[in-house]
Amino acid sequence: MSEFIAENRGADAITRPNWSAVFSVAFCVACLIIVEFLPVSLLTPMAQDLGISEGVAGQSVTVTAFVAMFASLFITQTIQATDRRYVVILFAVLLTLSCLLVSFANSFSLLLIGRACLGLALGGFWAMSASLTMRLVPPRTVPKALSVIFGAVSIALVIAAPLGSFLGELIGWRNVFNAAAVMGVLCIFWIIKSLPSLPGEPSHQKQNTFRLLQRPGVMAGMIAIFMSFAGQFAFFTYIRPVYMNLAGFGVDGLTLVLLSFGIASFIGTSLSSFILKRSVKLALAGAPLILAVSALVLTLWGSDKIVATGVAIIWGLTFALVPVGWSTWITRSLADQAEKAGSIQVAVIQLANTCGAAIGGYALDNIGLTSPLMLSGTLMLLTALLVTAKVKMKKS
């Protein structure tokens, strides 16, 4: 695809950035992220309304990640000759449809179907987002355009959980998803108005993506990515029941905790470039080690609200290094195949999200309230050890 993009650039001679299109892509990304994480802050009322346990309701996150995993790997190959403009419009339609199906769900099955639609949009869009952005601006402006996309991600992560918690208490969880559907409609119209025709990849450009895993240190890196994100979702998916029952937070208190978590994540993302300049490998090993210690502290002393709030802030600040750090690892260690490596990374992250949320939910329902924390801490510790021992890092 990278060769095709280069050819296309030469043919189209992009001289001026299409900022309206870039911002439409960023807005779509933000909406996808917000809707992906809405169940985290609405888990309890969703479970009560549908007559299921919170652990089962958490599988609405699992199915989204599971479908997104396959979408990220195969959608770009399936639609390689299709104009990307129409594909992005389709993803925005799926986002809107997902929100409506969830808001009108009267059964767990319909809820899962709605969340599966989101998974298709999420995985497919993420697999294409970088290459889309590169085709909307001149080469010199690509870093700035990508910063707009990832800035939208950071903002979405800041507001998703606390906004969902606040609005869920105010208007009910179903109306929260109805409001999200309105955002989806705005995505559709903005994309139709601003995104130009972007021809798909010719069939002769097709290459074997998975061959990258044979390179030294790449498989270890992907396993480390899997464990770190599985550990994150084993904890974060169930932050509402853990914090409300372990630390005794009410809805208002939980909203403030989630807001603090989001702000800390935004700050961590903003500071990550300075930390990664010093040592990417140290960041990739040190961040999960800090998170493992944080999980232990929350398990032992989480009944104290100050401790619980502090852990949430530290967690948000520290985990922000993880996705940025692994993206930096890919651009340095797999620079010649960064797009294909990115597709594998998205699939690994979504598989990790699936497994983390699923096993965390099982542990919550069958072992105990703090079991998702212990699972998360163990995975983070293993990640730190694996990065230290096996992950290779090329110098910039």
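Note: Cβ is positioned from N, Cα and C throughout, glycine not excepted.
In Swiss-Prot, a published natural variant is listed as VAL158 to Met, annotated In strain: BEN2908 / O2:K1:H5 / APEC. The Cβ of VAL158 (variant position) has 21 neighbouring Cβ atoms from other residues within 10 Å, across all protein chains displayed. Secondary structure at VAL158 (variant position), taken from DSSP and collapsed to helix, strand or coil, is helix.
Other C-beta atoms found within 10 angstroms of the C-beta of VAL182 (variant position) number 11, with every protein chain shown included. DSSP assigns VAL182 (variant position) to a helical segment in the three-state reduction. Swiss-Prot lists VAL182 to Ala among its natural variants, and the accompanying note reads: In strain: BEN2908 / O2:K1:H5 / APEC.
ILE267 to Val appears in Swiss-Prot as a natural variant; the accompanying note says: In strain: BEN2908 / O2:K1:H5 / APEC. Cβ neighbours of ILE267 (variant position) (same chain, under 8 Å, six or more residues apart in sequence): LEU317, ALA320. DSSP assigns ILE267 (variant position) to a helical segment in the three-state reduction.
Counting only the Cα atoms, the space from VAL158 (variant position) to VAL182 (variant position) is about 20 angstrom.
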